[in-house]
Amino acid sequence: KTSTRTRCAFEVAARDQGAGVTYLESSASQIGHKESIKDTARVLGRMYDAIEYRGFGQETVEELAKYAGVPVFNGLTNEFHPTQMLADALTMREHGGKPLNQTSFAYVGDARYNMGNSLLILGAKLGMDVRIGAPEGLWPSEGIIAAANAVAEETGAKITLTANPQEAVKGVGFIHTDVWVSMGEPKEIWQERIDLLKDYRVTSELMAASGNPQVKFMHCLPAFHNRETKIGEWIYETFGLNGVEVTEEVFESPAGIVFDQA
């Protein structure tokens, strides 16, 4: 998958530590075309000390990890975004001013994919109060929920899933969201998602529903918060929305900490 923040973060971090970096783009390499993932893993593992993979299938990064013989970092798949969780946990610790196991946060929107899944597991592992606010059909899979609940029993985390966005955000310190249509999905899906998720848009009213005047807004980016992108303008012209999952007012407010998070 394409990348701005994840690729830059890995490359800057590697070079800060004195490591060399090679970027292999799928369209300019043989990965998955003329050479299997298994064979690619065994070649790259002999040349490099570590591999970061960003793509669609979780099974691909797991196959790389199985055969490479070196550490493999998941830079994002459809199912998980673990390196983003490191950034999110650090950001909540920095801006929350208290231990993570005393911190509460909500994720509102489409919770079936990498951010919803990862935030649920993150909150469970760190003993946090984590809320998912989404239509029931857009919750994480039963397997992900069961895994999170099992971890929560050991860590003392509190897990709540609700279709009521106001209930989800009540009393939290942080409100997270993500785009409603993921990379690779067709434009035709937008109308369906807007109809499903319009009540989960992060507005000033939803922020106020937390009852916490210090509540912060988080988003892994990129965000559709205005008309300043080609897609943002297309959404406005097609559906009349200036900003989709979050309004410009919230995104640019002092509550927004998305650039520290990024």
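Note: Cβ is positioned from N, Cα and C throughout, glycine not excepted.
Same-chain residues at least 6 positions away in sequence with a Cβ under 8 Å from that of ARG7 (carbamoyl phosphate binding site) are, in sequence order, TYR23, ARG54, GLY75. Look at Swiss-Prot and you will find 3-7, GLN30, ARG54, 81-84, 219-222, THR247 tagged as carbamoyl phosphate binding site, backed by similarity to another entry.
SER182 (L-ornithine binding site) falls outside any helix or strand according to DSSP and counts as coil. When other Cβ atoms within 10 Å of the Cβ of SER182 (L-ornithine binding site) are tallied across all protein chains shown, the result is 17. Feature annotation from Swiss-Prot assigns L-ornithine binding site to ASN114, ASP178, SER182, MET183; the stated evidence is similarity to another entry.
According to Swiss-Prot, the naturally occurring change SER26 to Pro is described as follows: In strain: CCUC 7757 and LCDC 845. The Cβ of SER26 (variant position) has 13 neighbouring Cβ atoms from other residues within 10 Å, across all protein chains displayed. Secondary structure at SER26 (variant position), taken from DSSP and collapsed to helix, strand or coil, is helix.
One entry in Swiss-Prot concerns the natural variant THR60 to Val. Its note says: In strain: CCUC 7757 and LCDC 845. The secondary structure of THR60 (variant position), as reduced to three states from DSSP, is helical.
The Cβ of GLY96 (variant position) has THR103, GLY173, PHE174, LYS216 as same-chain neighbours under 8 Å, each 6 or more residues away in sequence. The natural variant GLY96 to Ser is recorded by Swiss-Prot, whose note states: In strain: CCUC 7757 and LCDC 845.
The Cβ of PRO140 (variant position) lies under 8 Å from the Cβ of ALA111, ARG112, GLY116, ASN117, LEU120, ILE132, ALA148, each on the same chain and at least six residues away in sequence. Looking at Swiss-Prot, the entry for natural variant PRO140 to Ala says: In strain: CCUG 7852.
According to Swiss-Prot, the naturally occurring change ILE189 to Val is described as follows: In strain: CCUC 7757, CCUG 7852, LCDC 80-111 and LCDC 845. Less than 8 angstroms from the CB of ILE189 (variant position) sit VAL181, each of them six or more residues away in the same chain.
Quoted from Swiss-Prot, the note attached to the natural variant GLN214 to Lys states: In strain: CCUG 7852 and LCDC 80-111. For GLN214 (variant position), the same-chain residues 6+ apart in sequence whose C-beta sits under 8 angstroms from its C-beta are GLY173.
Cα of SER182 (L-ornithine binding site) to Cα of PRO222 (carbamoyl phosphate binding site): a span of 11 Å. Note on proximity: of the recorded positions SER26, ASN114, ASP178, MET183, the one nearest CYS220 (carbamoyl phosphate binding site) is ASP178, by Cα distance.
In this structure, of the binding-site residues ARG5, ARG54, the smallest number of CB atoms within 10 A of the CB marks ARG5.
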